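Visitor: Submitted below is the structure of interest, expressed as C-alpha cells.
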Amino acid sequence: MIKIADFTLFFFIFVFSPSLPLAQSQLPDLDPQDKASLLIFRVSIHDLNRSLSTWYGSSCSNWTGLACQNPTGKVLSLTLSGLNLSSQIHPSLCKLSSLQSLDLSHNNFSGNIPSCFGSLRNLRTLNLSRNRFVGSIPATFVSLKELREVVLSENRDLGGVVPHWFGNFSMNLERVDFSFCSFVGELPESLLYLKSLKYLNLESNNMTGTLRDFQQPLVVLNLASNQFSGTLPCFYASRPSLSILNIAENSLVGGLPSCLGSLKELSHLNLSFNGFNYEISPRLMFSEKLVMLDLSHNGFSGRLPSRISETTEKLGLVLLDLSHNSFSGDIPLRITELKSLQALRLSHNLLTGDIPARIGNLTYLQVIDLSHNALTGSIPLNIVGCFQLLALMISNNNLSGEIQPELDALDSLKILDISNNHISGEIPLTLAGLKSLEIVDISSNNLSGNLNEAITKWSNLKYLSLARNKFSGTLPSWLFKFDKIQMIDYSSNRFSWFIPDDNLNSTRFKDFQTGGGEGFAEPPGKVEIKISAAVVAKDELSFSYNLLSMVGIDLSDNLLHGEIPEALFRQKNIEYLNLSYNFLEGQLPRLEKLPRLKALDLSHNSLSGQVIGNISAPPGLTLLNLSHNCFSGIITEKEGLGKFPGALAGNPELCVETPGSKCDPANIDASQEEIYQNELVEGPISIWIFCLSAFISFDFGVLGIFCSARARSYILQTKA
C-alpha cells in the first residue's frame, strides 16, 4: 500500500442514528434474562479501571452504559466506549434480544467478531472501532436486516474481502466505516447500488480495482490510501449531496473531469498522491461551498486554475494545496481574492514571475509555501498584511533583494525559510521581535555582516541555519545560548577567531530520539501548527513541519582558530559534529564522551598529538573523517580504524598499523597517505553525502550536516 509522505486527510462525520425510545423518569427494573447475560459478560472480561463496578442491583439507572425499555426492562442500548476493557467477547451478549445499539469502541477487545451477533435481529448501530479484532466479517451479519450503521474502523488485523452480499443484507444501511483495517479485493457491486448509503469510509486498506460510479446520493466518500486504479468517475447520482470526496493515495490516472463541477455541495476534495495529469480544464468551476482543495502530488500541468476564486466567495476556501505538480506560469492574482484562505501551498512546481504584491490581502493566511519554483523579484512588503502568518516558506526560488525590516510585524511566525535564493544585505535587527520563531533557515543566499545578540530573543528556536552566506566577524559568545536549540549550522561563511565556550555548560542539546532523559518527546525540528477554520466550525487544520534531522552543530568551512572547547564534547546528545575546513589546533578529545555521535568530521584542520582511545567507541558512529591534520604516533586497526578506511589519511606523522604492516616508531613517514588516498571522500561534502544517503527519500531535500530533510503534513479533520 502506498505510504503517505507528506499530506494525510482524515474525515470523521457521524450520521445520527434514529433516536432510541426514551425511558421515563421512573426507570424499570432490568429484565432478569438480560441481567444474567450482562453479569456473565462482566465476569468474562478484564476491567482494569473497574468501570463496570456499578453493575449490581435491579434498576437500569445503576448500570453504566445501559438504556432500557419501559416497561419491559429489556436492554436497548449498551455503550461501553473507552473504558479500557479487554478480552474476547463472550457470546452472552448475543442473548440481549432487544438490543438496538452496541458500542464497544475504544477498548482492547480481541479475537474474532462473534458470529452470534447475527442473532441480534433488532440491531441498528454496531460500533466495534479501535479494538484488536481479527479475522473477517462474520457471514451471520446477513441476518441483521435493521442495521443502519456499522463501524469496524481501526482494527488493523480485521479484513479479508468485503462480502459480496454486504450491500444487500440491510436496505436501511446508511453508514459503513471500515477504515484503517486490512480489507482487500474490489468493492462489492452491491455497495454501489445500496440506495440508503450516505457515508462510506474505506480509508487505509488494501483494496484494488477500478472505481465505478456509485448509484446513490452519498454525502461522504473516503477511499484514500488504497490501491484503486483507473480514472475518476463523475458521481452523477451524488451530485445533489456529495460533500466530502477523498480518494488520496491511490493509483488513479487521467485528467480531472469537468463533471466534478456539477457536485454543488462539495466542500472537501482531496485527490492528492495519485497519477492525475494533463491541464485542468478552464471550464471546470468548483463548488461555491468548497472549503478544502488538495490536488498535490500529481502530474497536473499548464497554468494554475484561476476560476477557483470565482465560485468561493460565499463561504470561502480555507486550504488550497496544488503542490508537487508541474504547473507553470504566474501565480494568478485571483488567488489573492480568496479572503478566507488559511493555507496556500504551491511548492514544487514550475511557477515563474513575482509573488503577487496583493498577497497581504489574505489576512487569515497562516501557512504560505511557495518553495521550489522559479519565482523572481523580492519578498513583497504587503505580505505583512498576513498578520496571522505562522509559516513562510519560499526557499529554492530566484528571489532577490533584502529582508524587509517590516517583517517584524509577523509576530506569530514560527517558521521562516527563505533559503536557496539570492537575497542580500544583513539580518534586520527588527526581526529580533519575532519571538515565536522555532525554525529559521536563511542558508544559501548572499547575506553578509556580523551577527547581533538581539536574535537570542528567539527563545523558542530549535533550528538555525545561516550556512553558505557571507557572514563575517567572530563567532558570537552567545552562539549556544538558545535553550531549545537542536541544530546550528553556520557553515561556509567567513567567521573567524575561536569557538566560544560560553553557555556550553548550560546548554544541553535535547534528546529527541527517545523522548526520555532531559529532552522532549517530540522529534527534532518538529513544529506543529493547528488552524481552526472559522468558516466551518467543525474543521481543524493541523500543519506539521518536520526537520527530519539529528541533533548537531556545523561550523565547517570558516576561518576558526584555537582549540575545540572541551565543553563541546560534554554535549551527550549531539549526533553530528562538523568542524572541518578551519584552522583548529590542539588534541582530539576522547570520542567516548559523545555516546550518541553518528558522524564526526574534523578534517582539514591543524589538530595534533596522538589519537587516544577507540575512535569507533560511540556505537552509532557511521562516518568519521579526521584526515589532513597533524596527528602523530601509532594507531592500530584494533582501535576502531578498520571501520573507517581513509579516516586518518593526510596525517604524515601518523602510522596506521595493520596485520600485514607494522610501524617502526623511529621511521614514521607519509606512506600511509598513499594507502588511503583513493578511499577518502575529501572536503566538507563527505558528511553531506552520508546525510544524503540516509535521508534522500524525504520531501524537501537535505540541509547540511544535520541531514535536514523536510517533511510536512497537515490534517483536515471533520469532527462529529
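Note that Cβ sites are derived from N, Cα and C of the backbone, with glycine treated the same way.
Modelled residues match the original; the substitutions are not represented.
Dumping what Swiss-Prot says about this protein:
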- SER87 to Gly: In strain: cv. An-2, cv. Bla-1, cv. Bs-1, cv. Bu-0, cv. Chi-1, cv. Co-1, cv. Cvi-0, cv. El-0, cv. Gr-3, cv. Ita-0, cv. Jl-3, cv. Kas-1, cv. Landsberg erecta, cv. Lisse-2, cv. Lu-1, cv. Pi-0, cv. Sf-1, cv. Wassilewskija (VARIANT)
- SER110 to Cys: In strain: cv. Landsberg erecta (VARIANT)
- VAL162 to Ile: In strain: cv. An-2, cv. Bla-1, cv. Bs-1, cv. Chi-1, cv. Cvi-0, cv. Lisse-2, cv. Sf-1, cv. Wassilewskija (VARIANT)
- ASN168 to Asp: In strain: cv. An-2, cv. Bla-1, cv. Bs-1, cv. Bu-0, cv. Chi-1, cv. Co-1, cv. Cvi-0, cv. El-0, cv. Gr-3, cv. Ita-0, cv. Jl-3, cv. Kas-1, cv. Landsberg erecta, cv. Lisse-2, cv. Lu-1, cv. Pi-0, cv. Sf-1, cv. Wassilewskija (VARIANT)
- PHE178 to Ile: In strain: cv. An-2, cv. Bla-1, cv. Bs-1, cv. Chi-1, cv. Cvi-0, cv. Lisse-2, cv. Sf-1, cv. Wassilewskija (VARIANT)
- GLN227 to Arg: In strain: cv. Bu-0, cv. Co-1, cv. El-0, cv. Gr-3, cv. Ita-0, cv. Jl-3, cv. Kas-1, cv. Landsberg erecta, cv. Lu-1, cv. Pi-0 (VARIANT)
- LYS572 to Arg: In strain: cv. Landsberg erecta (VARIANT)
- ALA649 to Thr: In strain: cv. Wassilewskija (VARIANT)
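On this model, are these features tucked inside or out on the surface, and what's nearby?
Guide: Long-range neighbours of SER87 (variant position) (same chain, six or more residues apart, CB within less than 8 Å of its CB): SER44, ILE45, HIS46, PHE109, SER110.
Over all protein chains present, the Cβ of SER110 (variant position) has 15 other Cβ atoms lying within 10 Å. SER110 (variant position) falls within a strand when secondary structure is assigned with DSSP.
The number of other CB atoms found within 10 A of the CB of VAL162 (variant position), across every protein chain shown, is 24.
Within 10 Å of the Cβ of ASN168 (variant position) there are 16 other Cβ atoms, across all protein chains.
Taking Cβ-Cβ distances under 8 Å and a sequence separation of 6 or more, the neighbours of PHE178 (variant position) in its chain are LEU152, SER153, VAL162, ASN201, LEU202, ASN205.
In the three-state DSSP reading, GLN227 (variant position) counts as coil.
For ALA649 (variant position), the number of other Cβ atoms no farther than 10 Å from its own Cβ, over all displayed protein chains, is 24.
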Visitor: Among ASN168, GLN227, ALA649, these being the variant positions, pick the one whose CA is nearest to that of LYS572 (variant position).
Guide: ALA649
Visitor: Do you know offhand how many angstrom separate ASN168 (variant position) and GLN227 (variant position) by C-alpha?
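Guide: Cα to Cα, ASN168 (variant position) and GLN227 (variant position) are separated by 25 Å.
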Visitor: What's the number of neighbouring CB atoms sitting within 10 A of the CB on GLN227 (variant position)?
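Guide: Looking across every protein chain shown, the total is 15.
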Visitor: Please state whether DSSP places LYS572 (variant position) in a helix, a strand or coil.
Guide: coil
